[in-house]
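Working notes, beginning with the structure itself.
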Amino acid sequence: MRQYLDLCQRIVDQGVWVENERTGKRCLTVINADLTYDVGNNQFPLVTTRKSFWKAAVAELLGYIRGYDNAADFRQLGTKTWDANANLNQAWLNNPYRKGEDDMGRVYGVQGRAWAKPDGGHIDQLKKIVDDLSRGVDDRGEILNFYNPGEFHMGCLRPCMYSHHFSLLGDTLYLNSTQRSCDVPLGLNFNMVQVYVFLALMAQITGKKPGLAYHKIVNAHIYQDQLELMRDVQLKREPFPAPQFHINPKIKTLQDLETWVTLDDFDVTGYQFHDPIQYPFSV
């Protein structure tokens, strides 16, 4: 939690104002931030200086794992995080590849589970990684990549956290996640949870011990309309100790995650938090 607040303070103190063309807003921006989460010792990086709705972050990750491309499917899992980008993004609404209401296009999990091949077939990146790790194999290329420039025009949003690289040392599993852009007050709250949970889940379904998850952010920013709340409210609060995250031990396989797993299979204990803060969201 302290490393999150340190990054927020760094942006406030050292950030440079950048005009963001997509949103039409100014962002206070720094380049490069590295966060580390101790999954093996269950140090869950849930923000405590405001109430964090961790279930929505886990639901979104489940949707990515399942390769969902429709905001309605994400809502059914328990998150509305894709409603705006699917239905309120004017550029996407005018895009001929949009199939209709709630369609997200070929983003995130679609690329992870069905990356298009030139011959017309598809590559299931995630299944390959799970199969390898389950056999104790690390070919130094256990990489889940959502970043496909050849299909950006076929989706409502380029991926922000676009790469997850899994590594084995003995029977301990590690994760390096890379994020090109991060709305720190809003998005990082979710992204930290997802990096942690992704490693915890992958370790469980491959029979490995979770180690550390490394989270690199390239462009970390605070939007101008978020700055006052961050500087004058959230950064004035003292963090509480880290809570703990729990996964249903009956989850054993990738197929389990694809079929019957719901938010009821996850729990957080020891979570103390300050009052919620309503940060503006930029579509």
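Glycine too: its Cβ is placed from the backbone N, Cα and C atoms.
Sequence-distant neighbours of Cys160 (active site, nucleophile) (same chain, 6+ residues apart, CB-CB distance under 8 A): Gln179, Arg180, Ser181, Cys182, Gly187, Asn191. Cys160 (active site, nucleophile) falls outside any helix or strand according to DSSP and counts as coil. Annotation source Swiss-Prot lists active site, nucleophile at Cys160, citing sequence analysis.
The Cβ of Asp183 (dUMP binding site) lies under 8 Å from the Cβ of His221, Ile222, Tyr223, Gln226, Ser282, each of these being in the same chain and 6 or more residues away along the sequence. Annotation comment: Swiss-Prot describes Arg22, Arg180, Ser181, Cys182, Asp183, Asn191, His221, Ile222, Tyr223 as dUMP binding site.
Summarising the annotation, Swiss-Prot assigns (6R)-5,10-methylene-5,6,7,8-tetrahydrofolate binding site to Asp183, Ser282 and lists sequence analysis as the type of evidence. Mapped onto three states, the DSSP output places Asp183 (dUMP binding site) in strand.
Among the sequence features in Swiss-Prot, the natural variant Gly187 to Trp is noted as follows: In inactive enzyme. All protein chains shown were included, and the count of other CB atoms within 10 Å of the CB of Gly187 (variant position) stands at 22.
In this structure, of the binding-site residues Arg22, His221, the smallest number of CB atoms within 10 A of the CB marks Arg22.
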